[in-house]
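Pulled the feature table from Swiss-Prot, pasting it below:
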type	residues	note
ACT_SITE	Asp24	active site, proton acceptor
MUTAGEN	Phe35 to Tyr	Less than 10% of the maximal activity of the wild-type
MUTAGEN	Asn41 to Tyr	Less than 10% of the maximal activity of the wild-type
BINDING	Glu72, Lys132, Val157, Thr158, Cys162, Gln202	triuret binding site
ACT_SITE	Lys129	active site
MUTAGEN	Ala134 to Ser	No effect on activity
MUTAGEN	Glu160 to Asp	50% of the maximal activity of the wild-type
MUTAGEN	Cys162 to Ser	Loss of activity
ACT_SITE	Cys162	active site, nucleophile
MUTAGEN	Tyr187 to Thr	Less than 10% of the maximal activity of the wild-type
MUTAGEN	Gln202 to Glu	Over 95% loss of the maximal triuret hydrolysis activity of the wild-type, but 10-fold increase in activity with biuret as substrate
Amino acid sequence: MIRIDATPYPYQFHPRSTALVVIDMQRDFIEEGGFGSALGNDVRPLAAIVPTVAALLQLAREAGMLVVHTRESHLPDLSDCPRSKRLRGNPTLGIGDVGPMGRILVQGEPGNQILPQLAPVEGELVIDKPGKGAFYATDLHAQLQERRITHLLVAGVTTEVCVQTSMREANDRGYECLVIEDACASYFPDFHRITLEMLTAQGGIVGWRTPLAQLQAGVAAYTGENP
């Protein structure tokens with residue numbers, strides 16, 4: 001077992017029963033000129049974590065973990081997007097409308113693609129999710145159960161919305177979740193900090209948190225003991 005120094009207490013897992021879930025590292029959310037910046041958000045906090053997420057992906061791949069990527073996306077006819085969701089945010093630029101990188105949050109559009117430097121490789125799962133949580137209206141739970149996954153490492157954007165929602169969904173389904181705190185981000189840094197505190201309050205009510213460096217140290221120690 002790999003032991004990681006974490007909050008609120010050490011987290012333990014085995015690579016064979018663990019998946020890395022990278023949430024919504026999409027061009028429209030992270031790049032200048034995308035949907036996120038068109039709504040008036042400062043995308044720099046999200047762009048800043050890209051190297052950390054890339055390093056996390058490398059670690060997971062080298063350790064032999066399952067890697068899962070999610071994209072918040074909808075069918076071109078928006079049949080999986082309720083009216084209540086379409087009306088949220090800036091009413092002049094909504095889901096399905098043509099934005100700077102094609103139709104917003106629609107499958108197959110340029111802005112809906114995962115950043116090239118974080119692109120999935122052969123054998124990794126890509127989950128197109130119509131909601132904020134990675135488990136809602138997807139087959140993610142079935143895919144994880146089929147592979148006997150019990151533990152999840154979680155990263156991505158935004159911390160307070162899709163990352164938190166996915167962790168809570170996973171917790172309700174029995175997964176032990178560790179969020180990599182410097183591999184997540186929000187347009188609002190205070191939201192990021194407070195969400196991490198919420199997830200790990202009361203003895204880890206939803207899960208654990210740790211920086212990438214602690215994860216790397218734990219994996220390196222395990223590898224040294226099990227060459």
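Quick reminder: no glycine exception, Cβ is built from N, Cα and C everywhere.
Modelled residues match the original; the substitutions are not represented.
Show me how these features fit into the shown structure, please.
In the three-state DSSP classification, Asp24 (active site, proton acceptor) falls within coil. Sequence-distant neighbours of Asp24 (active site, proton acceptor) (same chain, 6+ apart, CB under 8 A from its CB) are Thr70, Arg71, Glu72, Gly156, Val157, Thr158, Cys162.
A simple way to gauge crowding: the CB of Phe35 (mutagenesis position) has 28 other CB atoms within 10 angstroms, across all the protein chains here.
Of all the Cβ atoms in the protein chains shown, 17 others lie within 10 Å of the Cβ of Asn41 (mutagenesis position). Annotation note: Asn41 (mutagenesis position) sits in a coil segment as assigned by DSSP.
The secondary structure of Gln202 (mutagenesis position), as reduced to three states from DSSP, is helical.
DSSP assigns Lys129 (active site) to a strand in the three-state reduction.
Around the Cβ of Ala134 (mutagenesis position), the number of neighbouring Cβ atoms within 10 Å comes to 28.
Other C-beta atoms found within 10 angstroms of the C-beta of Glu160 (mutagenesis position) number 21, with every protein chain shown included. Under the DSSP three-state reduction, Glu160 (mutagenesis position) is assigned to helix.
Residue density at Cys162 (mutagenesis position): 22 other Cβ atoms are found within 10 A of its Cβ, drawing on all protein chains shown.
Counting Cβ atoms from all protein chains shown, Tyr187 (mutagenesis position) has 22 others lying within 10 Å of its own Cβ.
The 10 Å shell around the Cβ of Gln202 (mutagenesis position) contains 8 further Cβ atoms across the protein chains shown.
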What is the separation, in Å, between the Cα atoms of Ala134 (mutagenesis position) and Gln202 (mutagenesis position)?
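Taking the Cα atoms only, Ala134 (mutagenesis position) lies 24 Å from Gln202 (mutagenesis position).
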Between the recorded positions Lys129, Lys132, where is the Cβ count within 10 Å the lowest?
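Counting other Cβ atoms within 10 Å of each of the recorded positions Lys129, Lys132, the minimum falls on Lys132.
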Would you mind checking how many other C-beta atoms are within 10 angstroms of the C-beta on Glu72 (triuret binding site)?
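Taking every protein chain into account, the count is 22.
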Checking the contact step here: among the recorded positions Phe35, Lys132, Tyr187, Gln202, which have a Cα within 10 Å of the Cα of Asn41 (mutagenesis position)?
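So the list reads Phe35, Tyr187.
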Could you check the binding-site residues Val157, Thr158 and say which one's CB has the fewest neighbouring CB atoms inside 10 Å?
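Across Val157, Thr158, these binding-site residues, the one with fewest Cβ atoms within 10 Å is Thr158.
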Return one of helix, strand or coil for Phe35 (mutagenesis position), based on DSSP.
helix
